[in-house]
Amino acid sequence: MSKSKCSVGPMSSVVAPAKESNAVGPREVELILVKEQNGVQLTNSTLINPPQTPVEAQERETWSKKIDFLLSVIGFAVDLANVWRFPYLCYKNGGGAFLVPYLLFMVIAGMPLFYMELALGQFNREGAAGVWKICPVLKGVGFTVILISFYVGFFYNVIIAWALHYFFSSFTMDLPWIHCNNTWNSPNCSDAHASNSSDGLGLNDTFGTTPAAEYFERGVLHLHQSRGIDDLGPPRWQLTACLVLVIVLLYFSLWKGVKTSGKVVWITATMPYVVLTALLLRGVTLPGAMDGIRAYLSVDFYRLCEASVWIDAATQVCFSLGVGFGVLIAFSSYNKFTNNCYRDAIITTSINSLTSFSSGFVVFSFLGYMAQKHNVPIRDVATDGPGLIFIIYPEAIATLPLSSAWAAVFFLMLLTLGIDSAMGGMESVITGLVDEFQLLHRHRELFTLGIVLATFLLSLFCVTNGGIYVFTLLDHFAAGTSILFGVLIEAIGVAWFYGVQQFSDDIKQMTGQRPNLYWRLCWKLVSPCFLLYVVVVSIVTFRPPHYGAYIFPDWANALGWIIATSSMAMVPIYATYKFCSLPGSFREKLAYAITPEKDHQLVDRGEVRQFTLRHWLLL
């Protein structure tokens with residue numbers, strides 16, 4: 001169906017909102033009617049087939065300022081993993097050589113997918129489920145990413161609660177993780193201990209004899225009071241109180257929509273950069289810092305011959321940008337229709353990558369200092385995950401002058417890094433469901449309260465004595481293969497079923513420029529192939545989770561797979577439901593299922609472009 005010419009039968013009328021001429025004012029609606037013998041015809045090539053009714057379009061709130069949107073996207077994408085995962089992967093996989101596959105995958109897959117989600121949400125002006133009016137049969141992928149974001153909230157908020165606990169603990173003359181004379185310490189605690197094991201440094205029994213490790217595992221988590229995931233014990237009141245504060249902060253950041261969250265990110269998205277700069281300036285002055293930075297940047301191009309390096313780069317690109325959680329779709333749905341989403345995608349992905357790379361200097365300057373302090377190689381103190389930011393880094397900070405102040409600043413940075421990412425995940429769930437169910441839309445504040453309370457109640461399992469085992473299980477299964485699967489189906493749905501040509505036309509209507517051949521090739525071929533590769537690799541290389549020396553029982557692994565498959569199952573379940581609920585023959589059902597809702601009148605006339613070879617070959 002041509003966008004410049006839409007014929008309708010006698011006694012029909014067409015109402016189409018014209019392209020916005022003023023981004024600030026309400027959308028003007030223009031009707032250009034040409035009387036013909038056969039009825040009424042719309043003849044303006046700039047008119048838009050609206051993604052929703054004009055009333056819905058007018059009621060859609062928008063960001064107060066463009067910078068609110070950019071800070072929200074940056075705050076969501078730049079999270080704790082930028083600090084604790086990328087620098088370690090870079091060091092482990094050949095230093096500077098790791099940047100080759102990382103930047104390659106970022107350019108051919110990461111940026112195109114990021115751009116695709118921003119454009120998808122902005123054009124359709126709905127959340128992760130509602131945008132699938134472009135291909136109704138795949139609406140289940142919207143519920144997949146919403147459910148994944150909901151699952152992630154169960155354990156991600158706990159990391160923020162840990163950081164808040166450490167933040168409060170920093171307001172003491174002597175930091176509680178520098179001595180072995182506390183009530184939680186074991187007889188094996190030794191101030192002078194240095195680990196010679198890099199396997200899970202800080203999270204195993206060997207390194208667990210340092211004061212910093214014992215404070216995290218015994219003083220905060222009370223892990224010594226649990227025998228495993230089948231012996232959780234009661235929630236710890238200190239962590240529960242911190243979790244309550246996190247939930248309260250999240251609720252009042254989200255209850256009024258982007259009008260409130262857009263103001264919160266002015267602090268949460270910018271403060272980490274101030275603190276990282278201060279830590280870098282302090283870190284490079286420490287003895288051994290240059291050794292750590294040299295280890296971080298050392299180039300070993302022979303490592304590029306190893307498949308594991310490319311796998312690590314591919315998975316890091318997928319997870320670091322935050323595609324597939326529905327957050328980018330939700331955020332961009334509140335943009336003005338004519339916003340330049342292409343420029344936004346380039347800016348935010350570039351900032352994300354630069355932040356990951358620069359944080360490595362901060363991390364490894366302190367790791368070099370710790371290696372010299374303990375007289376061990378860098379590899380014996382280099383680690384990723386919670387062990388880095390809750391054991392290694394606090395121990396290093398504790399040796400500095402004004403250690404309490406540095407500790408408070410560091411954990412305040414972790415709080416802000418976590419809060420805006422958690423806000424993004426919650427907004428994905430709220431926007432996705434509120435846009436789908438009008439009853440929830442009328443009671444958004446109450447629904448937001450219900451969502452944050454639900455995540456709080458389920459997060460309580462993670463703040464028990466054995467809560468770290470629940471945390472590890474959720475971290476391993478909730479957003480692993482399932483999120484990659486969701487992004488793969490999303491990419492196929494947009495580029496193949498909806499069509500790259502149609503998608504490019506949509507972007508041209510918004511920005512005035514059609515994406516060039518490079519982006520269309522990436523959407524059509526490169527990104528789906530890349531995602532298929534990553535999904536297959538994640539399944540083939542799957543290893544059951546473990547925490548230090550603790551091996552999870554079979555029933556726990558089975559529960560983990562139930563969590564993972566429950567979100568992925570939304571795709572076939574909804575597709576089956578949609579197909580069976582449509583009227584007509586098998587061919588008519590299929591036509592309605594894969595044709596955008598706005599083009600269903602064409603299906604009535606037997607014009608189904610998805611049934612033509614040309615549709616599948618066009619770029």
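Keep in mind that glycine also has a Cβ here, set from the backbone N, Cα and C atoms.
Listed in sequence order, Val78, Asp79, Leu80, Asn82, Val83, Thr268, Pro272 are the same-chain residues six or more apart from Leu417 (Na(+) 1 binding site) with CB atoms under 8 A from its CB. For the recorded site, Leu417 (Na(+) 1 binding site), the DSSP three-state label reads helix. What Swiss-Prot lists as Na(+) 1 binding site is Gly75, Val78, Asp79, Leu417, Asp420, Ser421, and the listing cites similarity to another entry.
Taken from Swiss-Prot, the feature Na(+) 2 binding site applies to Ala77, Asp79, Asn82, Ser320, Asn352, supported by similarity to another entry. Under the DSSP three-state reduction, Asn82 (Na(+) 2 binding site) is assigned to helix.
According to Swiss-Prot, the mutagenesis experiment Asp79 to Ala, Gly or Glu carries the annotation: Significant loss of dopamine transport activity.
Annotated dopamine binding site per Swiss-Prot: Asp79, Ser149, Gly153, Phe319, Ser421, Ala422, in sequence order, evidence recorded as similarity to another entry. Spatially close to Gly153 (dopamine binding site) yet at least six residues away along the chain are Ala422, Gly425, Met426, Val429, Thr455, Ser459, judged by Cβ distances under 8 angstroms.
Per Swiss-Prot, chloride binding site is recorded for Gln316, Ser320, Ser356, and the stated evidence type is similarity to another entry. Non-local neighbourhood of Gln316 (chloride binding site): Arg85, Phe86, Leu89, Tyr102, each in the same chain, at least six residues away, with C-beta under 8 Å from its C-beta.
Ser356 to Ala appears in Swiss-Prot as a published mutagenesis result, with the remark: Reduced dopamine transport activity; when associated with A-359. Non-local contacts of Ser356 (mutagenesis position) by the CB criterion (under 8 A, 6+ apart in sequence, same chain) comprise Asn82, Phe86, Pro87, Ser320.
Less than 8 angstroms from the CB of Ser359 (mutagenesis position) sit Asn82, Val83, Phe86, Pro87, Leu276, each of them six or more residues away in the same chain. In the three-state DSSP scheme, Ser359 (mutagenesis position) is classed as helix. Listed in Swiss-Prot as a mutagenesis experiment, Ser359 to Ala is described as follows: Reduced dopamine transport activity; when associated with A-356.
Record note (Swiss-Prot), mutagenesis Ser403 to Ala: No effect on dopamine transport activity; when associated with G-404. The unchanged residue is displayed. Ser403 (mutagenesis position) falls within a helix when secondary structure is assigned with DSSP.
Taking the Cβ of Ser404 (mutagenesis position) as reference, residues of its chain lying under 8 Å away and at least six apart in sequence are, in sequence order, Ser170, Phe171, Thr172, Met173, Leu175. A mutagenesis experiment is reported in Swiss-Prot for this position, Ser404 to Ala, and the note states: No effect on dopamine transport activity; when associated with G-403.
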Among all the protein chains here, how many other CB atoms are within 10 A of the CB of Gly75 (Na(+) 1 binding site)? 26
Roughly how many angstrom lie between the C-alpha atoms of Ser403 (mutagenesis position) and Ala77 (Na(+) 2 binding site)? 29
Among Ser149, Phe319, Asn352, which are recorded as binding-site residues, the nearest neighbour of Gly75 (Na(+) 1 binding site) by Cα: Asn352
Running the binding-site residues Ala77, Ser149, Asn352 through a 10 angstrom C-alpha radius around Asp420 (Na(+) 1 binding site) leaves Ala77
C-alpha spacing of Asn352 (Na(+) 2 binding site) relative to Ser149 (dopamine binding site), in angstrom: 20
Using other CB atoms within 10 angstroms as the count, which residue among the binding-site residues Val78, Phe319, Ser320, Ser421 scores least? Phe319
Number of other Cβ atoms within 10 Å of the Cβ of Asn82 (Na(+) 2 binding site) across all protein chains: 24
Output field, chloride shell: CB within 8 Å of site CB centroid, site Gln316, Ser320, Ser356 dropped: Ala81, Asn82, Arg85, Phe86, Leu89, Tyr102, Val317, Phe319, Leu321, Asn352, Ser353
Students should find that the Cβ of Asp420 (Na(+) 1 binding site) has, within 10 Å, a number of other Cβ atoms equal to 27
